[in-house]
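I have placed the structure first, in the form of structure tokens, so that the comments after it can refer back to it.
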Amino acid sequence: MAGERPPLRGPGPGETPVEGPGGAGGGPGRGRPSSYRALRSAVSSLARVDDFDCAEKIGAGFFSEVYKVRHRQSGQVMVLKMNKLPSNRSNTLREVQLMNRLRHPNILRFMGVCVHQGQLHALTEYMNGGTLEQLLSSPEPLSWPVRLHLALDIAQGLRYLHAKGVFHRDLTSKNCLVRREDGGFTAVVGDFGLAEKIPVYREGARKEPLAVVGSPYWMAPEVLRGELYDEKADVFAFGIVLCELIARVPADPDYLPRTEDFGLDVPAFRTLVGNDCPLPFLLLAIHCCSMEPSARAPFTEITQHLEQILEQLPEPTPLAKMPLAKAPLTYNQGSVPRGGPSATLPRSDPRLSRSRSDLFLPPSPESPPSWGDNLTRVNPFSLREDLRGGKIKLLDTPCKPATPLPLVPPSPLTSTQLPLVASPESLVQPETPVRRCRSLPSSPELPRRMETALPGPGPSPVGPSTEERMDCEGSSPEPEPPGPAPQLPLAVATDNFISTCSSASQPWSARPGPSLNNNPPAVVVNSPQGWAREPWNRAQHSLPRAAALERTEPSPPPSAPREQEEGLPCPGCCLSPFSFGFLSMCPRPTPAVARYRNLNCEAGSLLCHRGHHAKPPTPSLQLPGARS
């Protein structure tokens, strides 16, 4: 059909990706830069906001509002994470790029991208159980096997993430989501906006600390002190989550006892734990909260210990046959055992199948628990003005260029012996062939054919068993071997998503309903007080970098040499506010002249135009437009 755009697809078997006329490659025969492939894949997975209805606000965060939506064509229920701040655009793109490359049952599944009024919004799977924080604060009974399974799910997700060479940096009970299915619970890890490549500190080389980011209650002591830190910071955050699971208390120091050096107050914490708690489970939580990072075990060993604890746990007894204690342990009763982490607790009664924290509701925020007459409650986060009591979120620079995170395995870790039960043999993971590539590792992947753009039964998403380990070193001299590009799992009629055009600009309104705001209202972008003189304090330069990101410079003369990795403008009218220069590693400004085929939203060039309809259908319920 004349005037119709050919379908977007990746290179087929035996094909070598080359640039078309006027492309960034400078002519036919040159390989396409990875930024172009990432951009084209992002355009192919775009959705319009008015493709969804039944919008219900289910939560809000520091940068976004979360809506439960239903796709009109497929009827699939998803979660739309609408970005509220234009300055957070690059962090959102980093999160989308990373989630699009992760495939694991305990990692939140990425469904697609939605663009509305110049803002990028992520579409993820819907978790009907809410957050782990909401589950623990509810009166829902949770037996010890259920809690151990939740902890194992989170540990397996983080083990997979660390194996890809990336660590989370913002692991909290707010960012762990729960799915209810078949009378049980499954936990997944989400919110990868602060994820970073695992650093490698070599002897003799200059060691520059990473930025101080995260939620203070879950941040490791070395992070709060501005020291060097790595993936072991996630282990400390996991230990705080385990303490929340064991005692069913919030991470607030008014409920979860902490020391003045941001550690866990072990004697005071044990007063919150009933005698029925499995001792290895408690010791694992204490071990993960070690002050010394080298003393914390990696997640490969943590998952092994959790699996062994589950195997050794006695069979649960029906609730009707459970003997109730005469005087159940409450938050203000019990003595404080001394002797450090190695002090033993009374042996648990094998007849008990549920935690004693299920016998009464969690404490209300108005009545913090008491830890004994001889203990003083300490909130170390209130002693520093920059932390503001811990009810904030520390950020690096929300507007810095989005550097894709390479998904490569980190260097071998030194095994750390856990002072717990005897460990089984190490989990043997099958080795997968290493494929070397020159593209940005976290760039979205292209669908091979046009079938993902049309409604109908689509292929199932690629599972973890079919993926490859990526060895994406920028200095690799080997070209990428030709082969079929893996398909991007988009939601069609099953778990995929359809390809549509860009978003319209009409405003949206949400269905009235209860709003669950689980995050504090304050956001801090700078580093802790007193670090302004340090040369590595990158967080204090956020405002100049934000202005630099929005600035557009004229394009270079045609005769100037061009590099292969250069920033490309978005070809779609929906992405005109974007520069998309941060998709590339090239620091040169974005050219002002569009060099690709125009992807405007005229009816003649749409991938899926509406036929003879005079007007596009209007949504019954609308989402509020993002502020640009």
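The backbone N, Cα and C atoms fix where each Cβ goes, and this holds for glycine too.
As annotated by Swiss-Prot, domain 'Protein kinase' applies to 52-310.
Sequence annotations record features per position, and here Swiss-Prot assigns ATP binding site to Ile58, Gly59, Ala60, Gly61, Phe62, Phe63, Ser64, Glu65, Val66, Lys81. Other C-beta atoms found within 10 angstroms of the C-beta of Val66 (ATP binding site) number 19, with every protein chain shown included. According to DSSP, Val66 (ATP binding site) sits within a strand segment.
Asp170 (mutagenesis position) falls outside any helix or strand according to DSSP and counts as coil. A sphere of 10 angstroms centred on the C-beta of Asp170 (mutagenesis position) encloses 23 other C-beta atoms. While the structure shown retains the original residue, Swiss-Prot records the mutagenesis experiment Asp170 to Ala with this note: Loss of kinase and autophosphorylating activity. Abolishes TESK1-induced actin stress fiber formation. No effect on interaction with YWHAB, SPRY2 or SPRED1. No effect on TESK1-mediated dephosphorylation of SPRY2.
Here Swiss-Prot flags Asp170 as active site, proton acceptor.
Taken residue by residue with DSSP, Tyr201 (mutagenesis position) is part of neither helix nor strand, so it is coil. Its own atom aside, the Cβ of Tyr201 (mutagenesis position) has 12 Cβ atoms within 10 angstroms in the protein chains shown. Here Swiss-Prot notes a mutagenesis experiment, Tyr201 to Ala, with the remark: No effect on autophosphorylation.
In Swiss-Prot, the entry for mutagenesis Ser215 to Ala states: Loss of autophosphorylation site, loss of kinase activity. The structure shown retains the original residue. Its Cβ placed at the centre, Ser215 (mutagenesis position) has 25 other Cβ atoms within 10 Å.
Here the residue is the original one, while Swiss-Prot reports the published mutagenesis Ser215 to Glu with the comment Loss of autophosphorylation site, no effect on kinase activity.
In Swiss-Prot, the entry for mutagenesis Tyr217 to Ala states: No effect on autophosphorylation. The structure shown retains the original residue. Tyr217 (mutagenesis position) falls within a helix when secondary structure is assigned with DSSP.
For the mutagenesis result Ser439 to Ala, the note given in Swiss-Prot is Abolishes interaction with YWHAB.
In this structure the C-alpha atoms belonging to Ala60 (ATP binding site) and Ser215 (mutagenesis position) are separated by 16 Å.
Around the Cβ of Ser64 (ATP binding site), 23 further Cβ atoms fall within 10 Å across all displayed protein chains. For Ile58 (ATP binding site), other Cβ atoms within 10 Å of its Cβ number 17. Asp170 (mutagenesis position) has Ser64 as its nearest neighbour among the binding-site residues Ile58, Ser64, Val66, going by CA to CA distance. Taking the C-alpha atom of Tyr217 (mutagenesis position) as reference, the shortest distance to any of the binding-site residues Ile58, Ser64, Val66 belongs to Ser64. Here the CA atom of Tyr201 (mutagenesis position) lies 38 Å from the CA atom of Val66 (ATP binding site). Note on Ala60 (ATP binding site): other Cβ atoms within 10 Å of its Cβ, all shown chains, come to 18. Note: the Cα of Ile58 (ATP binding site) and the Cα of Tyr201 (mutagenesis position) are spaced 41 Å from each other.
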